[in-house]
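Written below as structure tokens is the structure these notes are about.
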Amino acid sequence: MQIFVKTLTGKTITLEVEPSDTIENVKAKIQDKEGIPPDQQRLIFAGKQLEDGRTLSDYNIQKESTLHLVLRLRGGIIEPSLRQLAQKYNCDKMICRKCYARLHPRAVNCRKKKCGHTNNLRPKKKVK
């Protein structure tokens, strides 16, 4: 039977499979066509992520069904300079003592009307 695999770029891949094929086999066929390693592939059908050991018939995937291919996210270490920039952006803030608005680091007055644009500010507490 024929099924379709739609990638995030919008490209549609056509695969010839059997209902008894496992998800691993489908991922191997995608690797043959697209060169994406199976360990980086995630297949979605009807809002569910498909598990490697199961078959197409387990998920009731029939002829001309469309699977969605997304790539697995990889975690890692942030470069130190980017980490400092992110920390500066997220942590170096001033907080209004009346309305708790987050303001830029050099703020003198609050930008919110509800506290009367008070100048009663404090630095944001640092996370330990």
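Don't overthink the numbers, they just go from 1 along the chain as shown.
Using N, Cα and C of the backbone, Cβ positions are placed for all residues, glycine too.
If you look for the noted substitutions, you won't find them, since the model keeps the original residues.
Remark: secondary structure over the domain 'Ubiquitin-like' (1-76) totals 18 helix, 25 strand, 33 coil, with classes taken from DSSP. The annotation domain 'Ubiquitin-like' is assigned in Swiss-Prot to 1-76.
K48 to R appears in Swiss-Prot as a published mutagenesis result, with the remark: No effect on HLTF-mediated polyubiquitination of PCNA. Shown in sequence order, Y59 are the residues of the chain, 6+ apart in sequence, with a C-beta less than 8 angstroms from the C-beta of K48 (mutagenesis position).
Quoting Swiss-Prot on the mutagenesis of K63 to R: Abolishes HLTF-mediated polyubiquitination of PCNA. K63 (mutagenesis position): 9 other CB atoms within 10 A of its CB, across all protein chains.
Among the sequence features in Swiss-Prot, the mutagenesis site S65 to A is noted as follows: Prevents phosphorylation in case of mitophagy. Impaired translocation of PRKN to mitochondria. Sequence-distant neighbours of S65 (mutagenesis position): residues of the same chain at least 6 apart with a C-beta under 8 Å from its C-beta are I3, F4, F45.
Note: H68 (mutagenesis position) has non-local neighbours V5, K6, L43, I44, F45, i.e. same-chain residues 6+ apart with C-beta under 8 A of its own C-beta. Among the mutagenesis entries in Swiss-Prot is H68 to G, noted as: Loss of DTX3L-mediated polyubiquitination of histone H3 and H4.
Around the Cβ of G76 (mutagenesis position), a 10 Å sphere holds 5 further Cβ atoms from the protein chains shown. In Swiss-Prot, a published mutagenesis experiment is listed as G76 to A, annotated Loss of ADP-ribosylation.
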**Asked** Which whole-number value in Å describes the distance between the Cα atoms of G76 (mutagenesis position) and K63 (mutagenesis position)?
**Response** 39
